[in-house]
Amino acid sequence: MRKIIHVDMDCFFAAVEMRDNPALRDIPIAIGGSRERRGVISTANYPARKFGVRSAMPTGMALKLCPHLTLLPGRFDAYKEASNHIREIFSRYTSRIEPLSLDEAYLDVTDSVHCHGSATLIAQEIRQTIFNELQLTASAGVAPVKFLAKIASDMNKPNGQFVITPAEVPAFLQTLPLAKIPGVGKVSAAKLEAMGLRTCGDVQKCDLVMLLKRFGKFGRILWERSQGIDERDVNSERLRKSVGVERTMAEDIHHWSECEAIIERLYPELERRLAKVKPDLLIARQGVKLKFDDFQQTTQEHVWPRLNKADLIATARKTWDERRGGRGVRLVGLHVTLLDPQMERQLVLGL
């Protein structure tokens, strides 16, 4: 049985700012773009979250909820330096590390001899070491599979951890809401609830063939996760090539204004996700995806050096006009392709 740890730093960007400037610790702060430039919030500290300020929220809305919010532009070199230090701490315990972003990673400690092989104690020691060396707090989840470790890391935030032992998995899954499973969004959760499926325990009683007919390959993933099955390895060679966000509508849309409004809502989340893996927002390409009511889909991309909302909207409009053919649209997606590290190095050297 594997021993997987998911480590997730607590409000990472904001925590670095509070560490380096203690005067910020007890006041609401957020990292994000200015209201004048229609920026979005990347991270907010816990005092700000008490006012409802959240990641991916437009800065203007955040300031309405919390007028005395201290807005910081972000110091991504400092965040990267802290992230590298955290990664080095992980490497003291295992070489099997899969970074997901600057502030979270999976660790496979199945074969680790540290702490007498106890994943629970390893997670505790890693969190304590991070605090001792960086004065930052982390939360962790421990489980036999990746998706449960990720869910567990959110159970006792901030500065806590949660353990799901192999023996506890069946009982934990019985009452686990499907919306907690990574990849199950609001629309999917609503469709599942309409079918009477609210928890993993409900899905365990379902026929796999029915789920496959209704949801395609997602149906298999849903069934497997509900059984506690997740055979994905912690991939230390993992190199993220793209970042995306999409929305499946409860009802098909037929007017460009509806599509544009969805893009306006999706863009802040894309920006937030990209900032977690690529703080400078430099990219190779960006593009849009539309899926139609006949389940055909189309993707169109542009070579573009930096994330740009105006270009995404223009690309989507061109795709809407030229490829829709009068069909309803059931899904709108935005994505970026990241620069190849070797190409990025050449660009930097060229400067």
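In case you wondered, yes, glycine gets a Cβ from its N, Cα and C as well.
Original residues only: the substitutions mentioned are not part of this model.
What Swiss-Prot records for 4-185 is domain 'UmuC'.
Reduced to three states, the DSSP call for Asp8 (mutagenesis position) is strand. Here the residue is the original one, but Swiss-Prot notes a mutagenesis experiment at this spot, Asp8 to Ala or His: Loss of function.
Around the Cβ of Asp103 (Mg(2+) binding site), the same chain contributes Asp8, Met9, Phe12, Phe13, Ser83, Lys276, each under 8 angstroms and 6 or more positions distant in sequence. Taken residue by residue with DSSP, Asp103 (Mg(2+) binding site) is part of neither helix nor strand, so it is coil. What Swiss-Prot records for Asp8, Asp103 is Mg(2+) binding site.
The note that Swiss-Prot attaches to the published mutagenesis Arg49 to Ala or Phe is: Loss of function. Take the CB of Arg49 (mutagenesis position) and look out to 10 A: across all protein chains shown you find 17 other CB atoms.
Non-local contacts of Glu104 (active site) by the CB criterion (under 8 A, 6+ apart in sequence, same chain) comprise His6, Val7, Asp8, Met9, Ser153. According to Swiss-Prot, the feature active site maps to Glu104.
Reduced to three states, the DSSP call for Gln124 (variant position) is helix. There are 16 other Cβ atoms within 10 Å of the Cβ belonging to Gln124 (variant position). According to Swiss-Prot, the natural variant Gln124 to Lys carries the annotation: In strain: ECOR 35D.
As a natural variant entry, Asn132 to Ser appears in Swiss-Prot alongside the note: In strain: ECOR 34B1 and ECOR 37UG. Counting only same-chain residues six or more apart in sequence, none has a Cβ lying under 8 angstroms from the Cβ of Asn132 (variant position).
Among the natural variants in Swiss-Prot is Gln135 to His, noted as: In strain: ECOR 70B1. Gln135 (variant position) falls outside any helix or strand according to DSSP and counts as coil. Every protein chain considered, the tally of other Cβ atoms within 10 Å of the Cβ of Gln135 (variant position) stands at 13.
In Swiss-Prot, a natural variant is listed as Pro170 to Ser, annotated with the note In strain: ECOR 37UG. In three-state terms derived from DSSP, Pro170 (variant position) belongs to a helical segment.
Among the sequence features in Swiss-Prot, the natural variant Ala171 to Thr is noted as follows: In strain: ECOR 45B1, ECOR 46D, ECOR 49D and ECOR 50D. Around Ala171 (variant position), there are no C-beta neighbours below 8 angstroms that are at least 6 residues distant in the chain.
DSSP assigns Leu176 (variant position) to coil in the three-state reduction, placing it in neither a helix nor a strand. Counting only same-chain residues six or more apart in sequence, the Cβ atoms lying under 8 angstroms from the Cβ of Leu176 (variant position) belong to Ile151, Thr199, Cys200, Gly201. While the structure shown retains the original residue, Swiss-Prot records the natural variant Leu176 to Phe with this note: In strain: ECOR 37UG.
For the recorded site, Gly201 (variant position), the DSSP three-state label reads helix. For the naturally occurring variant Gly201 to Ser, Swiss-Prot gives the following note: In strain: ECOR 59B2.
A helical conformation is recorded for Met210 (variant position) in the three-state DSSP classification. Here Swiss-Prot notes a natural variant, Met210 to Thr, with the remark: In strain: ECOR 35D, ECOR 46D, ECOR 49D, ECOR 50D, ECOR 57B2, ECOR 59B2, ECOR 60B2 and ECOR 62B2.
Listed in Swiss-Prot is the natural variant Met210 to Ile, annotated as follows: In strain: ECOR 37UG, ECOR 45B1, ECOR 51B2, ECOR 52B2, ECOR 58B1 and ECOR 70B1. Using a 10 Å radius centred on the Cβ of Met210 (variant position) and all shown protein chains, the other Cβ atoms total 12.
In Swiss-Prot, a natural variant is listed as Arg225 to Cys, annotated with the note In strain: ECOR 59B2 and ECOR 60B2. Just so you know, the Cβ of Arg225 (variant position) picks up 24 other Cβ atoms within 10 Å once every protein chain is counted.
One natural variant catalogued in Swiss-Prot, Asp321 to Asn, is accompanied by this note: In strain: ECOR 35D. On its own chain, Asp321 (variant position) has Trp256 as residues at least 6 apart in sequence with a Cβ closer than 8 Å to its own Cβ.
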Fewest other CB within 10 angstroms, which one of the variant positions Pro170, Gly201?
-> Pro170
One finds that other Cβ atoms within 10 Å of the Cβ of Asp8 (mutagenesis position) number exactly 19
Model confidence for the domain 'UmuC' (4-185), as mean pLDDT, reads 94
Among Gln124, Gln135, Pro170, Arg225, i.e. the variant positions, the one with its Cα nearest that of Arg49 (mutagenesis position) is Gln135
Would you kindly give the Cα-Cα distance separating Arg225 (variant position) and Pro170 (variant position), rounded to the nearest Å?
-> 11
